[in-house]
Amino acid sequence: MAIYTRTGDAGTTSLFTGQRVSKTHPRVEAYGTLDELNAALSLCACAAADENHRTLLEAIQQQLFWFSAELASDSEQPSPKQRYISSEEISALEAAIDRAMARVEPLHSFILPGRCEAASRLHFARTLARRAERRLVELATEVNVRQVLMRYINRLSDCLYALARAEDSDAHQANIIREVSKRYLAACQPPHSKETTPVALSFHDLHQLTRAAVERAQQLQVPVVVSIVDAHGTETVTWRMPDALLVSSELAPKKAWTAVAMKTATHELSDVVQPGAALYGLESHLQGKVVTFGGGYALWRDGILIGGLGISGGSVEQDMDIAQTAIAAINVGTHQ
């Protein structure tokens, strides 16, 4: 079956109602841009990780067919055989916007359009929706355009922005979980060649670490909380000196756990959680369990992670000083 008619070779096209107009007519520009947008939404639906987003995008694509058909008709009389955009579709877009934006953190500056493939495609589709809106405004200066169509296309670009933010947030959270899991699993699986080496923190190690930390804290006249976890992040010792801040009882174990989970000192995480860095959002995604300022150290022996030490109560520099002094008292290192 031939798909060509040759009737458009002279630069004109036929509307649904039979009139022939130039292919540069504002009406053709408007529904032609909607066609571009519809094609872009197919790419978005293929890339979206969220099943609800895919379902919504496919529904929007069907609605754009109705939208285009209405623009491609010169008649203002509704056809009983045709579907039309209504307030119901606008309400569905607004509900989708609210759901998506409830899942993401507020922004206080401009962002690059998309850090994952799905978000990038959605942002691109958003720009096409904006262009379609401009074409529709231009068309409305020449012919009657239902106000509900103007509202729909305006809301659609907002919806695509919200979906892009949600896809970005989900992808970033998944990356963080993968990275943390990778580091944690690596810490829990020592090389086979080291299996017979006594690598766990002994009672003597725990005693020496705690004693050395307390003695250094007393020298600095800083009451602190000392917390030690094993290689699995399980708390083994926590000692609170008299007059130590109550919040330190929360922070010291978190510092020790973070050091084991991330296999690094907590102060070394500061740069990688900044906006735009690989682990940006790590603290919020793990509900505050991760600490990214000084005072937590991973404890290594013979290249194997054996535990973590967390100190809290003084300034960041004092906490790090106390931890380093305690670590020096036993046969462990702070890096693999």
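Note that Cβ sites are derived from N, Cα and C of the backbone, with glycine treated the same way.
Substituted residues are absent from this model; it holds the original ones throughout.
Long-range Cβ contacts of His207 (mutagenesis position) within its own chain (separation 6+, distance under 8 Å) are none. Taken residue by residue with DSSP, His207 (mutagenesis position) is part of a helix. Annotation source Swiss-Prot lists heme binding site at His207.
Summarising the annotation, Swiss-Prot assigns Mg(2+) binding site to Glu215, Gln218. A C-beta separation below 8 Å, combined with a sequence spacing of at least six in one chain, links Gln218 (Mg(2+) binding site) to none of the other residues.
Here the residue is the original one, but Swiss-Prot notes a mutagenesis experiment at this spot, His207 to Ala: PduOC is no longer red, the mutation in the whole protein does not complement as well as wild-type.
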Other C-beta atoms that fall within 10 angstroms of the C-beta of Glu215 (Mg(2+) binding site): 13
